[in-house]
Amino acid sequence: MIIHPKVRGFICTTTHPLGCERNVLEQIAATRARGVRNDGPKKVLVIGASSGYGLASRITAAFGFGADTLGVFFEKPGTASKAGTAGWYNSAAFDKHAKAAGLYSKSINGDAFSDAARAQVIELIKTEMGGQVDLVVYSLASPVRKLPGSGEVKRSALKPIGQTYTATAIDTNKDTIIQASIEPASAQEIEETITVMGGQDWELWIDALEGAGVLADGARSVAFSYIGTEITWPIYWHGALGKAKVDLDRTAQRLNARLAKHGGGANVAVLKSVVTQASAAIPVMPLYISMVYKIMKEKGLHEGTIEQLDRLFRERLYRQDGQPAEVDEQNRLRLDDWELRDDVQDACKALWPQVTTENLFELTDYAGYKHEFLKLFGFGRTDVDYDADVATDVAFDCIELA
């Protein structure tokens, strides 16, 4: 079928299979350009592997270090008559090109919060991956979590705490500057956000993997977080989501103590602001990202997801000089270091009050933001003919959990 973008709110309801594949190829090329090393992870599990930082982790592990990878995600497959989600096509493209490079690649499509997903992962590690993994990447960003056992459903809330937050934002449907107000989260919403986006599920994964004996000696685990700056703190770090990320930090300390007994470790990696399906949903982020992209591009500091993950693997987790990774006082790996430079943030603060609907495209990189957003769904690429027919029914080596 012929597929063009249809954007509603912060979601594009259509996806382009070929565009998604080209995006993955672009990330593979960026990784390969930095050279392939053989002194890093060999067997990698990525939980939340189909888009954003999770996908970039999988690409970096496979094409930067020659690792075998197992990816878990929750996506909709395409059929002959309907396109699937972007994450499905990203994962299909990854699988195709990893196999072409002679690398082991297997995927599981299902609820990554479920015990069934953990059981399936453990079975595959035992039967197909040599029995153990040496890196576990935890990269789930979900609005909903169904608790294993009880089946109770918890929902996360993108809300401030204590008082209504009002700030300048972009109406991304109309490309206009508006005042956005968000009501504060209730105590229950804060609690549920911690349950969905905190460290509980990460710990359940490590419990299960360790209990089954499928974690290698020296195995590491990393989970992703975002702290941001005072511009975004009210809605993020000081909001319900921030409380969940504090829980993630506490979980990392516990897991690190456990894994360190066998020569490994666990860290939270704090990453920079990038255009992802997760960040597009957070009010104020599109405007902040549009500003910080412009400033960082001008300073030669800009990074996308794959550049961030390359730096995380090559300069933090698996340093060639054999030294331990540089961490902050909470044992976090900081990849938001360039974004948080004083010169970058001072420029952002000076720019923020000046932005209007009329000068939005001129003062910020909102055009770049829109382009990156469409790219998430396979659109906006110059090397794809969007008026040509494309097959939407793309199958690959993926186990479907019932």
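Keep in mind that glycine also has a Cβ here, set from the backbone N, Cα and C atoms.
As recorded in Swiss-Prot, the features of this protein are as follows:
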- TYR236: active site, proton donor (ACT_SITE)
- 48-53, 74-75, 111-112, 140-141, LYS245, 274-276: NAD(+) binding site (BINDING)
- TYR226: substrate binding site (BINDING)
- SER50 to Ala: Same reductase activity as the wild-type. Restores fatty acid synthesis in the E.coli fabI mutant (MUTAGEN)
- TYR53 to Phe: 50-fold decrease of catalytic efficiency. Restores fatty acid synthesis in the E.coli fabI mutant (MUTAGEN)
- TYR53 to Ala: Loss of reductase activity. Partially restores fatty acid synthesis in the E.coli fabI mutant (MUTAGEN)
- ASP111 to Ala: Loss of reductase activity. It is not able to restore fatty acid synthesis in the E.coli fabI mutant (MUTAGEN)
- PHE113 to Ala: Slight decrease of catalytic efficiency. Restores fatty acid synthesis in the E.coli fabI mutant (MUTAGEN)
- TYR226 to Phe: 50-fold decrease of catalytic efficiency. Restores fatty acid synthesis in the E.coli fabI mutant (MUTAGEN)
- TYR236 to Ala: Loss of reductase activity. It is not able to restore fatty acid synthesis in the E.coli fabI mutant (MUTAGEN)
- TYR236 to Phe: Loss of reductase activity. It is not able to restore fatty acid synthesis in the E.coli fabI mutant (MUTAGEN)
- VAL246 to Ala: Same reductase activity as the wild-type. Restores fatty acid synthesis in the E.coli fabI mutant (MUTAGEN)
- THR276 to Ala: Loss of reductase activity. Restores fatty acid synthesis in the E.coli fabI mutant (MUTAGEN)
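Here the features listed in Swiss-Prot are placed on the structure.
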residue	record	DSSP class
SER50	mutagenesis position	coil
PHE74	NAD(+) binding site	coil
ASP111	mutagenesis position	coil
TYR226	mutagenesis position	coil
LYS245	NAD(+) binding site	helix
VAL275	NAD(+) binding site	coil
Least Cβ-crowded entry, counting other Cβ within 10 Å, from the recorded positions listed as LEU140, VAL246, VAL275: VAL246
Integer Å distance between the CA atoms belonging to TYR53 (mutagenesis position) and LEU140 (NAD(+) binding site): 10
DSSP three-state assignment (helix, strand or coil) for TYR236 (mutagenesis position): coil
Nearest-integer angstrom distance between the alpha carbons (Cα) of VAL275 (NAD(+) binding site) and VAL246 (mutagenesis position): 23
Most crowded position, judged by CB atoms within 10 A, among TYR53, TYR226 as mutagenesis positions: TYR53
Count of other CB atoms lying within 10 Å of the CB belonging to GLY48 (NAD(+) binding site): 26
Candidates GLY48, GLY52, PHE74, namely the binding-site residues, that fall within 10 Å of TYR226 (mutagenesis position) by Cα distance: none
GLY52 (NAD(+) binding site), number of other Cβ atoms within 10 Å: 24
Candidate recorded positions PHE113, TYR236, LYS245, VAL246, THR276, pick with smallest Cα gap to TYR53 (mutagenesis position): THR276
Proximal residue to LYS245 (NAD(+) binding site) among mutagenesis positions SER50, PHE113, TYR236, THR276 (C-alpha distance): TYR236
Neighbouring C-beta atoms (10 Å sphere around the C-beta of THR276 (mutagenesis position)): 23
